[in-house]
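Comments concern the structure below.
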Amino acid sequence: MRVLVTGGSGYIGSHTCVQLLQNGHDVIILDNLCNSKRSVLPVIERLGGKHPTFVEGDIRNEALMTEILHDHAIDTVIHFAGLKAVGESVQKPLEYYDNNVNGTLRLISAMRAANVKNFIFSSSATVYGDQPKIPYVESFPTGTPQSPYGKSKLMVEQILTDLQKAQPDWSIALLRYFNPVGAHPSGDMGEDPQGIPNNLMPYIAQVAVGRRDSLAIFGNDYPTEDGTGVRDYIHVMDLADGHVVAMEKLANKPGVHIYNLGAGVGNSVLDVVNAFSKACGKPVNYHFAPRREGDLPAYWADASKADRELNWRVTRTLDEMAQDTWHWQSRHPQGYPD
């Protein structure tokens, strides 16, 4: 298939592009490089074993989107492009709604003009809000996300659901993922956050490699086994595989298809720190800090629907997530070259 991957040079997008190329698909990457670097592109090609086409541009440029969809005879779109820092979204709500909601509107309007009807959306477990029951199941009603980031994901899900009702021949997958971590096992591709990392694993990795002094663990008084927050961590390679499987199985299958992509188990912040200490062979310096507003004590996925319907399940452990992250970070202490 000929696949347009928006945000394809970012963390999850780049790993997914490698898996798509390895599966023989033709990949066109669209990215404005606001959160990624051009130097990842040759790595994608080398690991994928095939050349991807790259277009530098913005999903909010509807004319450019229409041109790409037409000129490359795109069959399906996997949509990763968007801003993703929860804390930043509270400070910059308009930028998040413009990029994530308006950007997606421009993209699907271009798809309609180009008669492309297969769409995979990179959604998030944040759309569930605060649920009374764990694990989270796709049949749960969506909640009220705490941040503009989460709200933007939920708004896009609602827009896509309305679109599919009005245009019943569209196939739309809403992939709700939990906490992606890890890196390509080669050690040559991984998460390379710009500035201070917003997520746990890259922050731990930067402490271990000497770029940061200490990890702040927000809250050690939660009603969990060790008092720290519990989340569902999924290896980015398992997540990438989930996108490829969803794309291949759901192409031209009309409907809105909703799947949780998670490991189906919860691990605490201290579990992750301990796994990383084991991977890098030394203790990771950390300290406790007050809880962050809006953080939930614990949640994880019920991913049995994806197992049942897509024959997809995670195969990589927390130890492998830590080992692969350390392999990447220790080989590339400063991330990708500028």
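The backbone N, Cα and C atoms fix where each Cβ goes, and this holds for glycine too.
Where a substitution is noted, the model still shows the residue that was there originally.
What Swiss-Prot annotates here:
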BINDING   11-12, 31-36, 58-59, 80-84, ASN99, SER124, TYR149, LYS153, PHE178  NAD(+) binding site
MUTAGEN   SER124 to Ala  No major structural changes. Catalytic efficiency is very low and affinity binding is 21% of the wild-type enzyme
MUTAGEN   SER124 to Thr  No major structural changes. Catalytic efficiency is about 30% of that of the wild-type enzyme, and affinity binding is similar to that of the native enzyme
BINDING   SER124, TYR149, ASN179, ASN199, LEU200, ALA216, ILE217, PHE218, ARG231, ARG292, GLU293, GLY294, ASP295, TYR299  substrate binding site
MUTAGEN   TYR149 to Phe  No major structural changes. Catalytic efficiency is very low and affinity binding is 12% of the wild-type enzyme
ACT_SITE  TYR149  active site, proton acceptor
MUTAGEN   LYS153 to Met  Decreases the catalytic activity. Not reduced by sugars in the presence or absence of UMP. It contains very little NADH
MUTAGEN   LYS153 to Ala  Decreases the catalytic activity. Not reduced by sugars in the presence or absence of UMP. It contains very little NADH
MUTAGEN   TYR299 to Cys  Loss of epimerase activity with UDP-Gal by almost 5-fold, but it results in a gain of epimerase activity with uridine diphosphate N-acetylglucosamine (UDP-GlcNAc) by 230-fold with minimal changes in its three-dimensional structure
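Locations of recorded Swiss-Prot features on the structure.
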| residue | record | Cβ neighbours (10 Å) |
| --- | --- | --- |
| TYR11 | NAD(+) binding site | 25 |
| ASN35 | NAD(+) binding site | 19 |
| GLY82 | NAD(+) binding site | 23 |
| SER124 | mutagenesis position | 23 |
| LYS153 | mutagenesis position | 28 |
| ASN179 | substrate binding site | 22 |
| LEU200 | substrate binding site | 20 |
| ILE217 | substrate binding site | 19 |
| ARG231 | substrate binding site | 25 |
| ASP295 | substrate binding site | 13 |
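Within the same chain, the residues at least 6 positions away from TYR299 (mutagenesis position) whose Cβ sits under 8 Å from its Cβ are ALA125, TYR128, GLN131, ILE134, PRO135, TYR136, VAL230, ARG231, ASP232, GLY266, listed in sequence order. Taking the Cα of ASP295 (substrate binding site) as the reference point, the closest of the binding-site residues ASN35, ILE59, GLY82, ASN99 is GLY82.
For the recorded site, SER124 (mutagenesis position), the DSSP three-state label reads strand. Look at LEU200 (substrate binding site): DSSP puts it in a helix.
The record assigns SER124, TYR149, ASN179, ASN199, LEU200, ALA216, ILE217, PHE218, ARG231, ARG292, GLU293, GLY294, ASP295, TYR299 to the substrate binding site, and the maximum Cα to Cα distance across that set is 24 Å. ASN32 (NAD(+) binding site) and SER124 (mutagenesis position) have their C-alpha atoms 21 Å apart, to the nearest angstrom. Comparing CA positions across the recorded positions SER124, ASN179, ILE217, GLU293, the one lying closest to TYR11 (NAD(+) binding site) turns out to be ASN179.
TYR11 (NAD(+) binding site) carries a helical DSSP state (H, G or I). Spatially, by CA atoms, the recorded positions ASN35, GLY82, SER124, TYR149, LYS153 include one closest to ASN179 (substrate binding site), and that is SER124.
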